[in-house]
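Peer 1: Just dropping this structure here.
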Amino acid sequence: MKVGIVGSGMVGSATAYALALLGVAREVVLVDLDRKLAQAHAEDILHATPFAHPVWVRAGSYGDLEGARAVVLAAGVAQRPGETRLQLLDRNAQVFAQVVPRVLEAAPEAVLLVATNPVDVMTQVAYRLSALPPGRVVGSGTILDTARFRALLAEHLRVAPQSVHAYVLGEHGDSEVLVWSSAQVGGVPLLEFAEARGRALSPEDRARIDEGVRRAAYRIIEGKGATYYGIGAGLARLVRAILTDEKGVYTVSAFTPEVEGVLEVSLSLPRILGAGGVEGTVYPSLSPEEREALRRSAEILKEAAFALGF
């Protein structure tokens, strides 16, 4: 099965590398305005496949996306140190106005998987530009934030992160909502499990974990300029869910008719992901404080998209 990636920068190339190592696709096509960059990444990643899986990785044009089941949209400008994801909006919306029509001309049946930041607003932009059913335009959303939340909880509790079920909702960014109230470990409510484990979560512990999740991207960008390994692996996992019709639940961003009274906004909620993209949304139980925080997050994203006319 073929997967396309538009944008061969750090996120696009990391995604291609993760796809190859995990053996998610049989063919990966990298498309970029800088053909030499795309070719260099494709050749380098191809040389890793003898140590992993038989995946054909190559550079191509938009026409080479024909037949792709999923296309990752990673084109855009990089986030600068200290710059919020929403400040990227104007620059990256202009890029998508050129990219989305060309992708759909070549691969009209593909699920569009948006990775460009600010990802929630860019998901809304891609949805409006594409005129596709809303489920076929999926943003990477808070999958990485959710993974960070689970990893930090697991570290505190000294359990495997795979046993932790906790979500980050709303914006992939400053207004994101860590859902503590419905978090579980091995099917046991989080606070109850923590007490039984002898690893109670004090207010200071919760503040430290919240800070660790919320500020992770800023710390990484300050240290090395960009984040790409984590999101590359996350995107590869979403592609696998689409190609295998997995119907797993992921906190991805998609157009949502209404959330907490805010209409027509793209943001992250737990969603069922399969061959057609988003096939359903699971609205979790939230505390009153979490509901209010989610409403505020939705309003921030709604205002940003509205300012662009989307």
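Residue 1 is the first one shown; counting continues down the chain.
From the backbone N, Cα and C atoms, a Cβ is placed for every residue, glycine too.
Features from Swiss-Prot:
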- His172: active site, proton acceptor (ACT_SITE)
- Met10, Val11, Asp32, Tyr62, Gly76, Val77, Ala115, Thr116, Asn117, Ser140: NAD(+) binding site (BINDING)
- Gln79, Arg85, Asn117, Pro118, Val119, Asp120, Asp145, Thr146, Ala147, Arg148, Thr227: substrate binding site (BINDING)
- Arg150, Gln162, Ser163, Val164, His165, Ala166, Tyr167: beta-D-fructose 1,6-bisphosphate binding site (BINDING)
- Leu46 to Glu: Increases the thermal stability of the enzyme. In the absence of fructose 1,6-bisphosphate (FBP), the Q4(R) mutant exhibits a 4-fold increased Vmax value and a 5-fold increase of the affinity for pyruvate; when associated with D-47; K-155 and R-216 (MUTAGEN)
- His47 to Asp: Increases the thermal stability of the enzyme. In the absence of fructose 1,6-bisphosphate (FBP), the Q4(R) mutant exhibits a 4-fold increased Vmax value and a 5-fold increase of the affinity for pyruvate; when associated with E-46; K-155 and R-216 (MUTAGEN)
- Arg150 to Gln: Increases the thermal stability of the enzyme. In the absence of fructose 1,6-bisphosphate (FBP), the P2 mutant does not exhibit a markedly increased Vmax value, but shows a strong affinity for pyruvate, and additively increases the FBP-independent activity of the enzyme; when associated with L-197 (MUTAGEN)
- Arg150 to Gln: The strong stimulatory effect of fructose 1,6-bisphosphate (FBP) is abolished (MUTAGEN)
- Glu155 to Lys: Increases the thermal stability of the enzyme. In the absence of fructose 1,6-bisphosphate (FBP), the Q4(R) mutant exhibits a 4-fold increased Vmax value and a 5-fold increase of the affinity for pyruvate; when associated with E-46; D-47 and R-216 (MUTAGEN)
- His165 to Phe: The strong stimulatory effect of fructose 1,6-bisphosphate (FBP) is abolished (MUTAGEN)
- Arg197 to Leu: Increases the thermal stability of the enzyme. In the absence of fructose 1,6-bisphosphate (FBP), the P2 mutant does not exhibit a markedly increased Vmax value, but shows a strong affinity for pyruvate, and additively increases the FBP-independent activity of the enzyme; when associated with Q-150 (MUTAGEN)
- Ala216 to Arg: Increases the thermal stability of the enzyme. In the absence of fructose 1,6-bisphosphate (FBP), the Q4(R) mutant exhibits a 4-fold increased Vmax value and a 5-fold increase of the affinity for pyruvate; when associated with E-46; D-47 and K-155 (MUTAGEN)
Peer 1: Quick one: pull the CA-CA distance for Asp32 (NAD(+) binding site) versus Arg150 (mutagenesis position), whole Å only.
Peer 2: 34
Peer 1: Given the recorded positions Asp32, Asp145, Glu155, which one's Cβ is surrounded by the fewest other Cβ atoms within 10 Å?
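Peer 2: Minimum Cβ neighbour count within 10 Å, taken over the recorded positions Asp32, Asp145, Glu155, occurs at Glu155.
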Peer 1: Please report the Cα separation of Asp145 (substrate binding site) and His165 (mutagenesis position) in Å, rounded to an integer.
Peer 2: 13
Peer 1: Round to a whole number and give the Cα-to-Cα distance in Å for the pair Ala115 (NAD(+) binding site) and His172 (active site, proton acceptor).
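Peer 2: Cα-Cα, rounded: 11 Å.
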Peer 1: Which whole-number value in Å describes the distance between the Cα atoms of Val164 (beta-D-fructose 1,6-bisphosphate binding site) and Val119 (substrate binding site)?
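Peer 2: Cα to Cα, Val164 (beta-D-fructose 1,6-bisphosphate binding site) and Val119 (substrate binding site) are separated by 25 Å.
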Peer 1: Within 8 Å of the centroid of the Cβ atoms of Arg150, Gln162, Ser163, Val164, His165, Ala166, Tyr167, which other residues of that chain place their own Cβ, given that this set defines the recorded beta-D-fructose 1,6-bisphosphate site?
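Peer 2: So the extra residues in range turn out to be Phe149, Leu153, Ala154, Pro161, Ala183, Gln184, Val185.
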Peer 1: Most Cβ neighbours within 10 Å: which of the binding-site residues Asn117, Gln162, Ser163, Thr227 is it?
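Peer 2: Comparing the binding-site residues Asn117, Gln162, Ser163, Thr227, the most crowded Cβ belongs to Asn117.
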Peer 1: By the DSSP assignment reduced to helix, strand and coil, which category contains His165 (mutagenesis position)?
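Peer 2: His165 (mutagenesis position) sits in a strand per DSSP.
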Peer 1: List the same-chain residues at least 6 positions away in sequence whose Cβ sits under 8 Å from the Cβ of Ala216 (mutagenesis position), in sequence order, or say none.
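Peer 2: Asp145, Arg148, Thr227 - these are the non-local Cβ neighbours of Ala216 (mutagenesis position), listed in sequence order.
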